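Chemist: Just lifted these from Swiss-Prot, have a look:
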{"type": "BINDING", "residues": "His83, His182", "note": "heme b b562 binding site"}
{"type": "BINDING", "residues": "His97, His196", "note": "heme b b566 binding site"}
{"type": "BINDING", "residues": "His201", "note": "ubiquinone binding site"}
{"type": "VARIANT", "residues": "Thr17 to Ser", "note": "In strain: Isolate S11"}
Amino acid sequence: MTNIRKTHPLIKIVNHTFIDLPAPSNISAWWNFGSLLGLCLAIQILTGLFLAMHYTSDTMTAFSSVTHICRDVNYGWLIRYMHANGASMFFICLFLHVGRGLYYGSYTYFETWNIGVILLFVVMATAFMGYVLPWGQMSFWGATVITNLLSAIPYIGTTLVEWIWGGFSVDKATLTRFFAFHFVLPFIIAALVMVHLLFLHETGSNNPSGLISDSDKIPFHPYYTIKDILGVLLLILALMTLVLFSPDLLGDPDNYTPANPLSTPPHIKPEWYFLFAYAILRSIPNKLGGVLALVFSILILMLFPLLHLSKQRSMMFRPLSQCMFWILVADLFTLTWIGGQPVEYPFITIGQLASVLYFTIILLILPTVSLIENKLLKW
């Protein structure tokens, strides 16, 4: 009798994805973040579902409903803070996952990579809309500032912004539609994840050496299921430590003040995971230029397959590229720090230099260094 695992139409798909999947024998802990992102998405959808049962998307009651969740709902505080800090964990895993892809040349799987970049955009949009829902000061002003950026689009800008707002300012209509989109987008993300995996399993996983590993594959289960469980335990440990000991560490105190259109906070800034892009946006004095730089700072990821001029796929044996990669990482940390600082000297200058360095490393220095390394191979 044949195993149901290998014959049943539905179970067969699960089998080919998580059990009998041939995986390279040498993939490191950097390959754990895909499964961790899946876990983060599951946590966010579950906690979000329970929050949506008690939340009201009305400007008069939104802030009070979040307070009610934290004070009166059974373990509401836990659900709310798991959702808020779960978003931070989601982005930490996302950045590490993308960084792994850049370092080991995983972007040469074009379809998988491009779906991944689209996923990054959709997750960022979802997180932005979620930040607006508690209707605190930073929610309101963050929504006002970021949606207003679209007015920089020539000719249709102003109409587009008013269309998104559903009026002449961020108000009840905006909050309601943001809630609707914030609810539905995670399910679209889940569908995109399926497509992401579909394309990945067409080619098989990359590995740290960047070499073809068809001759040395091992089954996903039990080797990588056990390895993933370790990652899962560490992620849950980190998340619950944050939630139970310092739930407001990554939040903004201004968001504990109800939204007031008549009082602008002294420093409007997004959540920490958007600060690097926000710093790039602010480093350009022109509004349209800033918006284009903001979009391109993420969209540039799609150019990596075209900018790959090295004869080797991975950076494992390319010390010059490694050096530039870690300078790029340091530059992103600098941009994140600058994004949270007020717009004044010397932060403006540092932000502009860091922004120029970001684009220069990706568009110019990394490809040039790759060509130099190709020459060194002949010595």
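Using the three backbone atoms N, Cα and C, a Cβ is placed for every residue, glycine included.
Quick one: how deep are these features, and who are their neighbours?
Modeler: Sequence-distant contacts of His182 (heme b b562 binding site), defined by Cβ-Cβ distance under 8 angstroms and a gap of at least six in the same chain, are Gly48, Thr126, Met129, Gly130, Leu133.
If you draw a 10 Å sphere around the CB of His97 (heme b b566 binding site), it holds 20 other CB atoms from the protein chains shown.
Around the Cβ of His201 (ubiquinone binding site), the same chain contributes His16, Thr17, Leu21, each under 8 angstroms and 6 or more positions distant in sequence. In the three-state DSSP assignment, the secondary structure recorded for His201 (ubiquinone binding site) is helix.
Its own atom aside, the Cβ of Thr17 (variant position) has 15 Cβ atoms within 10 angstroms in the protein chains shown. DSSP assigns Thr17 (variant position) to a helix in the three-state reduction.
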Chemist: Using C-alpha atoms only, work out the spacing between His97 (heme b b566 binding site) and His83 (heme b b562 binding site) and round it to an integer in Å.
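Modeler: That comes out at 20 Å between the alpha carbons.
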Chemist: Would you mind reading off the Cα separation of His83 (heme b b562 binding site) from His196 (heme b b566 binding site), to the nearest angstrom?
Modeler: 24
